[in-house]
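According to Swiss-Prot:
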- His105: heme binding site (BINDING)
- 424-552: domain 'Guanylate cyclase' (DOMAIN)
- Asp429, Asp473: Mg(2+) binding site (BINDING)
- Asp473 to Ala: Loss of function, suggesting that it acts as an alpha-like subunit (MUTAGEN)
- Asn546 to Ala: Little or no effect, suggesting that it acts as an alpha-like subunit (MUTAGEN)
Amino acid sequence: MFGWIHESFRQLVTRKYGKDIWEKIVHMSKFELGTESEIAHYYNDDETLRLVNSMANVIGIPIEEIWEAYGGFLIQFTMETGWDELLRAMAPDLEGFLDSLDSLHYFIDHVVYKTKLRGPSFRCDVQADGTLLLHYYSKRSGLYPIVKGVVREVARRIYDTEVVMKVQERKQEHLDAFVTEHVVFVITQIENANSTQPKSISSKADSQIDLSTGIYEISSSDFSLAFPYHICFDPDLFVEHFGNFIKKTFPNAMRQETRVTDLLELVHPEVPFSYESIKYYKNSLFVFRLKGLGDIVHNANDEAKTVLLKGSMVFIDEGKYILYMCSVNVTTVRELIERNLHLSDMQRHDGTRDVIMLNQSRMSQVELNRTLEETTKKLKKMAQELEIEKQKTDELLCELMPASVADSLRSGKAMDAKEFADCTLLFTDIVTFTNICAMCTPYDVVTLLNDLYLRFDRLVGLHDAYKVETIGDAYMIVGGVPERCENHAERVLNISIGMLMESKLVLSPITHKPIKIRLGVHCGPVVAGVVGIKMPRYCLFGDTVNVANKMESNGIQCKIHVSETGKLNGLKANPSYVFIDRGNTEIRGKGMMYTYFLERNDRKSVWELCSRPRSGEQTIDGYMELHDQSIYQEEGGQQENLTVENGNSAQNNHNNNNNTHHSGRKLMNGSSVDPGSHHIRSPTCTIS
């Protein structure tokens, strides 16, 4: 169906029920929003029926009521959009209006929009009691309720009267190869209390004025000259006489020997060409195609264009003959050329001449509007695509730096470096990562890191910290930057417990056992700011970064190594933390430092910190599973004797062989740690 119908539906629903209801209807009918009501687009019937069925389901009213309401709104919307004067000028009464609907449909289809509408046909009969019988024919079954809404609204708005419509008969008729629905309505006028002068629905009962003043004879040759396209024929369809154009086109046509069907092929209305059909549709517009007349063919690829005649049937001599008064059905100069016709072929009083010349300017405007609509559609699509790309850019920018910093950069504000007096840093890496890289394919390494880092990222978001960056197997987060907070140490320590637990779920591609990680935590001041223009990064600088990195590199696998300041800040925020005293550890560049291992958080279980459900066979708090070493392969080497800090001095029997200094350690492919910042220089690619 024509896109105007879909646009009318959209206007009806949005005005009465709101935009949200229409969007639900569009979604249910499986249209992409914005493509469901393109005026210049032709939708197939299945798409329109799908839209109407969705309206009935969402709004909750029967489909017949949907069609009837649409019929009434269609007249309202049509009059609002520039067709008001045309509709009011069509006829002096409702009967004449209904008889003119066929020609109006044909005009809209073939002149205004040039679409392939399969519109209905109408004919009206006046009954002796003043009621009207409206015959409605349509190749689309079930749409007759539209007629009820249309007729009632036309009577109310144009003729200031109220009518009642009832279906008298509904049947299926076979016309040629089509099955046509034929519905007969009885239209009765009722009194309108709000109208002072209601108009009659029919003027056929008015008195006839005698205009006879004598007989003025005109010869057949003069008549053929005055009306070059006319054809007169009898009820048996034998030609009686015809105009000069027809005679020139068909020189072998003979009076009372040639049938009209030998010369013309009925195009509109779509009914069998017979005397009975002409009688039924006498008030309709008739369009014929001249048979066997294919005119100018400009090149081998052009299709032959036939001439169409458009006019009306007039019964003369008390119905003994039918006079088809018509003119050539062309509306543009291009159509004239394609049919080898000229303006001079038409009578000077023929309004078709004016239509052709006016259409030259109108068509350029219609084409401009169509181009504008298509351009607007493309611009909307481009705007949507641009918005999607903008969101992707924003997401990428937020991956490179905190959201607050990214917002400032997008707004064009200068971002100066800021000093943070206290924050908590965490570093983690994978034990024997170099060996894993040497023995596995790059794909396995990337899969391993992706699995691990997705788990870490979830924990960072869960506890509201910030991931600074990942390089290779090194993962760095910070609490208290860029948003200052009092419990930054608690957040990071909780994340470290979750990281250690989550790492047990990631398997090494070599041993197929859980990987082992080291974690280091330290608190202190840092300076943070955006570095770079083309590839901006949010970086942290200061000795705190170096010490936090040393906590990780001097730690022990599957342990959370915490500095003195890290422990103090953690207990200040949450006294329920339990630390194991490691004792003095020599840190390159810092000398001896007293450090600790984080054992547990008595306030929260591991399952709470990881935001994972506990299975029935697992312990309530999960710390036995957190420190379970049996899941790893047995390894040699003396273990540290660790004492839980309980107010007494702890004996540190730490084996110096396990206290190897890792500051400035070599990474894969010869890369090394820069002891002055968190940046790890590596010739390998960065995996984020």
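Note that Cβ sites are derived from N, Cα and C of the backbone, with glycine treated the same way.
For all the noted positions, this structure keeps the original residue and models no substitution.
Small disclaimer: the values here were computed from a predicted structure and weren't measured.
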Count of other CB atoms lying within 10 Å of the CB belonging to Asp473 (mutagenesis position): 25
Recorded positions compared (His105, Asp429, Asn546) - the one with the fewest other Cβ atoms within 10 Å: His105
Residues in the domain 'Guanylate cyclase' (424-552) grouped by DSSP into helix, strand and remaining coil: 54 helix, 41 strand, 34 coil
Cα-nearest neighbour of Asn546 (mutagenesis position) within the listed recorded positions, His105, Asp429, Asp473: Asp429
Integer Cα-Cα distance in angstrom, Asp429 (Mg(2+) binding site) to the residue listed as 'heme binding site': 77
Nearest-integer angstrom distance between the alpha carbons (Cα) of His105 (heme binding site) and Asp473 (mutagenesis position): 73
Per DSSP, three-state class assigned to His105 (heme binding site): helix
